[in-house]
Amino acid sequence: MLSLGLEDKVIVVTGGNRGIGAAIVKLLQEMGAKVAFTDLATDGGNTEALGVVANVTDLESMTAAAAEITDKLGPVYGVVANAGITKDNFFPKLTPADWDAVLNVNLKGVAYSIKPFIEGMYERKAGSIVAISSISGERGNVGQTNYSATKAGVIGMMKSLAREGARYGVRANAVAPGFIDTEMTLAIREDIREKITKEIPFRRFGKPEEIAWAVAFLLSPVASSYVTGEVLRVNGAHHT
């Protein structure tokens, strides 16, 4: 039987307690990976994966989490930088606190999620990093200047890491989801949700599991062994 080659690979997913992160954790477990996830709380219901309470905005917190994960599961092969937040408003109304919160989680948080693991990947000459960007990081979105800027930054970060890591056999890619059915998008007002749906050629929002499969592909040492520095769009042709 064909396999993505993720069996027994140790993979860390940040923001893995619910939503897209939880779907990624579940799928990777089903593929035989040894999965750990970090979040501000680990009570989302997945009792099989190793949950570690950690804050992606705090490098010391993530370094401590990395030590615990490595001690319990072994050397880490893959990191999925999924944790993210929004603080939406029109540009003139965005406060310094709105900017700082989103930059700290969505951009610095991605760097701090990767940093504790990457030197080990370089030493072992194997590893795959996948960061969750967004359709907003490529096309922008009204009321999301801060969010869009961070998600564009994530793409730039992965492209740079891909160039740095190539000589060590370490790949770095981004997944850019469109509108996905999560707690975040379910909070969108119904009339706005209907308007967005009509703009999507598939005429529906995506599912967290569809993002999880894209992540699994990019993590795979079999299916995507020569893929690095790329952005995989999963948006139902909303942005091509």
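Keep in mind that glycine also has a Cβ here, set from the backbone N, Cα and C atoms.
Although substitutions are noted, the structure shown does not include any of them.
Taken from Swiss-Prot, the feature active site, proton acceptor covers Tyr147. Proximity of Tyr147 (mutagenesis position) to non-local residues of its own chain (separation of 6 or more, Cβ distance below 8 Å) is seen for Thr86, Lys87, Asp88, Val102, Asn106, Ser134, Ser136, Asn141, given in sequence order.
Long-range Cβ proximity for Phe179 (NADP(+) binding site), meaning a same-chain Cβ under 8 A and a gap of 6 or more residues, is found for Ile135, Thr185, Ile196, Ile200, Phe205, Gly206, Asn235, His238. Feature annotation from Swiss-Prot assigns NADP(+) binding site to Arg18, Gly19, Ile20, Asn82, Ala83, Gly84, Ile85, Thr86, Pro177, Gly178, Phe179, Ile180.
For Gly178 (substrate binding site), the same-chain residues that are 6 or more apart in sequence and have a Cβ closer than 8 Å to its Cβ are Ile135, Ile200, Phe205, Gly206, Arg233, Val234, Asn235, Gly236, His238, His239. Annotated substrate binding site per Swiss-Prot: Ser134, Asn141, Val142, Gly143, Gln144, Gly178, Phe179, in sequence order.
Every protein chain shown contributes to the tally, and the Cβ of Ser134 (mutagenesis position) ends up with 27 other Cβ atoms within 10 Å. What Swiss-Prot notes for the published mutagenesis of Ser134 to Ala is this: 12% enzymatic activity.
Under its mutagenesis annotations, Swiss-Prot gives Tyr147 to Ala the following note: No enzymatic activity. For the recorded site, Tyr147 (mutagenesis position), the DSSP three-state label reads helix.
According to Swiss-Prot, the experimentally introduced change Lys151 to Ala is described as follows: 5% enzymatic activity. Neighbours of Lys151 (mutagenesis position), defined as other CB atoms within 10 A of its CB across all chains, total 28.
Counting other CB atoms no more than 10 Å from each candidate's CB, the binding-site residues Asn141, Gln144 peak at Gln144. Pro177 (NADP(+) binding site) and Lys151 (mutagenesis position) have their C-alpha atoms 11 Å apart, to the nearest angstrom.
DSSP classifies Ile20 (NADP(+) binding site) as helix under the three-state reduction. For Arg18 (NADP(+) binding site), the nearest of the binding-site residues Val142, Gly143, Gln144 in terms of C-alpha separation is Gln144. Spacing of Gly143 (substrate binding site) relative to Ile20 (NADP(+) binding site) is 22 Å (Cα to Cα, whole number).
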